[in-house]
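**Student:** Starting off with a structure, shown below.
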Amino acid sequence: MLFTRSVARISSKFLRNRSFYGSSQSLASHRFAIIPDQGHSCSDSPHKGYVCRTTYSLKSPVFGGFSHQLYHQSSSLVEEELDPFSLVADELSLLSNKLREMVLAEVPKLASAAEYFFKRGVQGKQFRSTILLLMATALNVRVPEALIGESTDIVTSELRVRQRGIAEITEMIHVASLLHDDVLDDADTRRGVGSLNVVMGNKMSVLAGDFLLSRACGALAALKNTEVVALLATAVEHLVTGETMEITSSTEQRYSMDYYMQKTYYKTASLISNSCKAVAVLTGQTAEVAVLAFEYGRNLGLAFQLIDDILDFTGTSASLGKGSLSDIRHGVITAPILFAMEEFPQLREVVDQVEKDPRNVDIALEYLGKSKGIQRARELAMEHANLAAAAIGSLPETDNEDVKRSRRALIDLTHRVITRNK
């Protein structure tokens, strides 16, 4: 597989170079930096929650001239056309059935509230579950030494069920966060249908979210792996932190690209990255492989949200399932506007007045149209997609065709994230 091998040769440089993960100082003179979450030291925890700080260019000594051209190669050099979702379709069906079983409750209204959102908000493509199921295969499951004496087939099957459990837990956490977000944002719709807080009220929406989190906690405990519990607990904490950052930001923070990227990691990428790492941990993989799984999820999540922020300006209400321009109308400043402000500083004053005078939205759009804001945000998303693909290319080589196919599918997802229109 030409593309994956070429990515592996390039990306192995940043895996061997510990400073890429372990220090922001070594890259301080370049427009790329990595900062750790609070509570983790750079030297002893190189993979627990790094946040891209200002990833405008990857032309650092670590990467040489490796820029977003790699992404373009990914779509042309993959050996065969793959549909990542069809590869795991059967398991996605099992996962959906299991989720329906898990949200049953003694109080019928609580169960129906959770079921309402799963039917309308989760079923579709099941993006996060697809990533995690593909990652489980891509990591080429190796049986932990403690279980060597048992039947390999049985252990592998049980391990797959446990890994699928990570996908189920991740979906419940994700949906719970959406239920709570809709209350905080006073949202009317979600993916084109009435949001639960509108249909059943804020109280029931909050309780349904809490209920899903409690079921996720129970499922996590059943895995009996404290490292996995810590990873998913961190992701939940980050969801809360990111939302808090959005609603409590100062004026300067609101217009800071660093702040925006950190908030984006917390709100979107942390759950994907920590879940990917949890899948690796359950397989008994090495720390280096766990880092690669984490980095894939982190960068794919960042790319996904950057494109989402672009689509808020370029998409339509029908295709996005939400009102177009919803971010700027609610005072949420995203990458396209931040980049546009670098060219037109006067845009900041216009955006400041949007909530007082909605007519300023049109003025802001005029500035955005004259700027390279959309283009630069897309380039930044492409760079993160490239890093995600590079992480997969750095996984240990294998002759297993299923593993190769899953890795190609994960790379294909980086392409789909960038080219999606909804």
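Please read every residue number as a count from 1 along the shown chain.
Quick reminder: no glycine exception, Cβ is built from N, Cα and C everywhere.
What Swiss-Prot records for this protein is below:
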{"type": "BINDING", "residues": "K125, R128, H174, R191", "note": "isopentenyl diphosphate binding site"}
{"type": "BINDING", "residues": "D181, D185", "note": "Mg(2+) 1 binding site"}
{"type": "BINDING", "residues": "D181, D185", "note": "Mg(2+) 2 binding site"}
{"type": "BINDING", "residues": "R190, K267, T268, Q305, K322", "note": "all-trans-polyprenyl diphosphate binding site"}
{"type": "MUTAGEN", "residues": "I173 to F", "note": "Shorter product chain length; when associated with F-236"}
{"type": "MUTAGEN", "residues": "V236 to F", "note": "Shorter product chain length; when associated with F-173"}
{"type": "MUTAGEN", "residues": "E252 to A", "note": "No effect; when associated with A-253; A-355 and A-356"}
{"type": "MUTAGEN", "residues": "Q253 to A", "note": "No effect; when associated with A-252; A-355 and A-356"}
{"type": "MUTAGEN", "residues": "E355 to A", "note": "No effect; when associated with A-252; A-253 and A-356"}
{"type": "MUTAGEN", "residues": "K356 to A", "note": "No effect; when associated with A-252; A-253 and A-355"}
**Student:** Sorry to bug you, but what's the C-alpha spacing from R128 (isopentenyl diphosphate binding site) to Q305 (all-trans-polyprenyl diphosphate binding site), rounded to the closest Å?
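**Tutor:** On Cα coordinates alone, these residues lie 13 Å apart.
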**Student:** I'd like to know which of the recorded positions D181, E252, E355 has the most other Cβ atoms within 10 Å of its Cβ.
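**Tutor:** Highest number of other Cβ atoms within 10 Å: D181.
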**Student:** Using a Cβ-Cβ cut-off under 8 angstroms and a sequence gap of six or more, which residues of the chain neighbour R128 (isopentenyl diphosphate binding site)?
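**Tutor:** Once residues fewer than 6 apart are set aside, R128 (isopentenyl diphosphate binding site) is near A167, T170, E171, H174, L271, I272, S275.
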**Student:** With a 10 Å radius around each C-beta, find which of these recorded positions (H174, K356) has the fewest other C-beta atoms nearby.
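**Tutor:** Counting other Cβ atoms within 10 Å of each of the recorded positions H174, K356, the minimum falls on K356.
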**Student:** By CA distance, which of the binding-site residues (D181, D185, K267, T268) lies nearest to K356 (mutagenesis position)?
**Tutor:** D185
**Student:** Taking just the CA atoms, what is the gap between I173 (mutagenesis position) and T268 (all-trans-polyprenyl diphosphate binding site) in Å?
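**Tutor:** So the alpha carbons of I173 (mutagenesis position) and T268 (all-trans-polyprenyl diphosphate binding site) sit roughly 12 Å from each other.
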**Student:** List the same-chain residues at least 6 positions away in sequence whose Cβ sits under 8 Å from the Cβ of Q253 (mutagenesis position), in sequence order, or say none.
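**Tutor:** Once residues fewer than 6 apart are set aside, Q253 (mutagenesis position) is near M245, Y259.
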